[in-house]
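Record features (Swiss-Prot):
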- 40-47, 176-182, 201-205, 270-273, Ala327: GTP binding site (BINDING)
- Ser47, Thr182: Mg(2+) binding site (BINDING)
- 32-355: domain 'G-alpha' (DOMAIN)
- Met82 to Ile: Increases sensitivity to RGS14 GTPase activity; when associated with I-85; R-86; R-90; K-92; G-96; A-98; A-99; A-111; G-112; T-121 and A-122. Does not increase sensitivity to RGS14 GTPase activity; when associated with I-85 and A-111 (MUTAGEN)
- Lys86 to Arg: Increases sensitivity to RGS14 GTPase activity; when associated with I-82; I-85; R-90; K-92; G-96; A-98; A-99; A-111; G-112; T-121 and A-122 (MUTAGEN)
- Asn90 to Arg: Increases sensitivity to RGS14 GTPase activity; when associated with I-82; I-85; R-86; K-92; G-96; A-98; A-99; A-111; G-112; T-121 and A-122 (MUTAGEN)
- Gln92 to Lys: Increases sensitivity to RGS14 GTPase activity; when associated with I-82; I-85; R-86; R-90; G-96; A-98; A-99; A-111; G-112; T-121 and A-122 (MUTAGEN)
- Pro121 to Thr: Increases sensitivity to RGS14 GTPase activity; when associated with I-82; I-85; R-86; R-90; K-92; G-96; A-98; A-99; A-111; G-112 and A-122. Does not increase sensitivity to RGS14 GTPase activity; when associated with G-111; G-112 and A-122 (MUTAGEN)
- Glu122 to Ala: Increases sensitivity to RGS14 GTPase activity; when associated with I-82; I-85; R-86; R-90; K-92; G-96; A-98; A-99; A-111; G-112 and T-121. Does not increase sensitivity to RGS14 GTPase activity; when associated with G-111; G-112 and T-121 (MUTAGEN)
Amino acid sequence: MGCTVSAEDKAAAERSKMIDKNLREDGEKAAREVKLLLLGAGESGKSTIVKQMKIIHEDGYSEEECRQYRAVVYSNTIQSIMAIVKAMGNLQIDFADPQRADDARQLFALSCAAEEQGMLPEDLSGVIRRLWADHGVQACFGRSREYQLNDSAAYYLNDLERIAQSDYIPTQQDVLRTRVKTTGIVETHFTFKDLHFKMFDVGGQRSERKKWIHCFEGVTAIIFCVALSAYDLVLAEDEEMNRMHESMKLFDSICNNKWFTDTSIILFLNKKDLFEEKITQSPLTICFPEYTGANKYDEAASYIQSKFEDLNKRKDTKEIYTHFTCATDTKNVQFVFDAVTDVIIKNNLKDCGLF
C-alpha cells in the first residue's frame, strides 16, 4: 500500500492550516486593539491628556472647534478672578487701591450675563484687568492653596489683552488650558504605531467614581494621573482631605485590584511645571510630615514617586511604569506617550504569545 495522502487528509490539513492562520490573525488583531483607561482624582489632568491625543494623533482642533471653546475660556477667566476676589474677604486681604472695591462690585454685577452669553464685554474686561493688576489681588493669588482656584487662572489673566479682542479665536494651547469638569465617560479613538486606541476619560471627582466599573473589562492598560502640585491642596468636594492623600488612596485601590492583575499600570506624575514652581515656597511636609529631604524639585518629586510605587503590593510580578509629565506641553506628552506605546506593544505581544 503506498503512502499517498488521501483527499480527506489533504482537506483536513488545509482546514487546520486555515484555522491556525485565522487564530494568528485574530491574535494579531487583538494585539493591535488597545483599550486605555485614564484614571485619577479630580483635576489631575486626564482630560488635558485626551485633548493632547487629538492634537498629536488627529490633526488637532480646527478653527471652528477652537471658536467653540471661546465661551469656556471666558468663563474660566471670569470664574478665576471671582474666586480670587471672594477669597480676599475670607483671608482678610484688602485691595491695595481702595477704588478696586467698586471694580469688584462691577465684576459680580456683570459676570453672570457675560457667562450666559459666552462673551467678555469691554467694560468687564477692563474691570478684570484693573483687579488683576492690584497688589492686594496678587497677594491673594499668591495664597491660592488656601482656596479652590483653576490652574489656568494666571495663564488667562496674564493674557487678558489678547483674549479680550473682539476677533479672538482660542489657540490650541488656550483649548488645552480650558477646564470643564468631566461627568460620565468620554471616549476617544485614534491610531498610532499600527495600534487602534480607545481611550476612556472618566470623571475623577468622588461622585463620578461609581460610573467607572463597567469600563474596566478587557482593559489593556491604565494611565493613572496624579497632580504633583496638589500636595498642599485639599479636595474641592471634601475640604478635610489632602488631594495627594486622596490620590494615593485611589491608586492603592486600582493598583492592587484583583481585576487588574494582568493590566499594565502607567503612572503619570503630572503638573511637574507647577510643582517645580511651588515646591520652593510650600514645603512637602504639608503632605508628608515625615519627609526630611530638601524642598527641591528632583528630591521631592522622587519622594512622591516612591510613595506611590511603594503602594504596589505585587512588586515581584507587577511593574509600575512611571513618567513625569506636563499635560499642557504637547512635546512632553508626545515623548511620554511614545514610550508608553512601546510598553503596551511589548506587553500585548507577550499576552498574545507573539513575543
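Glycine is no exception: its Cβ is also placed from the backbone N, Cα and C atoms.
Heads up, this one's the original sequence, none of the swaps are in it.
Positions of the features from Swiss-Prot, shown on the structure.
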residue : record               : Cβ neighbours (10 Å)
Gly40   : GTP binding site     : 25
Met82   : mutagenesis position : 17
Asn90   : mutagenesis position : 10
Gln92   : mutagenesis position : 6
Pro121  : mutagenesis position : 15
Glu122  : mutagenesis position : 9
Leu176  : GTP binding site     : 24
Thr182  : Mg(2+) binding site  : 19
Val202  : GTP binding site     : 21
Asn270  : GTP binding site     : 29
Of the binding-site residues Val180, Thr182, Asn270, Ala327, which one sits closest to Asn90 (mutagenesis position) when you measure Cα to Cα?
Val180
With an 8 Å cut-off on Cβ-Cβ distance and a minimum sequence separation of at least 6, pull the same-chain contacts of Lys86 (mutagenesis position), or say none.
Tyr147
Determine, using Cα-Cα distances only, which of these recorded positions is closest to Ser44 (GTP binding site): Pro121, Glu122, Thr182.
Thr182
Given the recorded positions Ser47, Met82, Gln92, Glu122, state which is nearest to Val180 (GTP binding site) when distance is taken between Cα atoms.
Ser47
If you count the other Cβ atoms within 10 Å of each Cβ, which of the binding-site residues Val180, Ala327 comes out on top?
Ala327
Give me the CA-CA distance between Thr182 (Mg(2+) binding site) and Leu176 (GTP binding site), in Å, as a whole number.
14
Given the recorded positions Ser47, Met82, Pro121, which one's Cα is the least distant from that of Ala327 (GTP binding site)?
Ser47
Quick check on the binding-site residues: of Ser44, Ser47, whose CB has the lowest count of neighbouring CB atoms inside 10 Å?
Ser47
Please report how many Å separate the Cα atom of Asn270 (GTP binding site) from that of Ser47 (Mg(2+) binding site), as a whole number.
12
Is any of the recorded positions Ser47, Met82, Gln92, Pro121, Glu122 within 10 Å of Leu176 (GTP binding site) (Cα-Cα), and if so, which, in sequence order?
Ser47
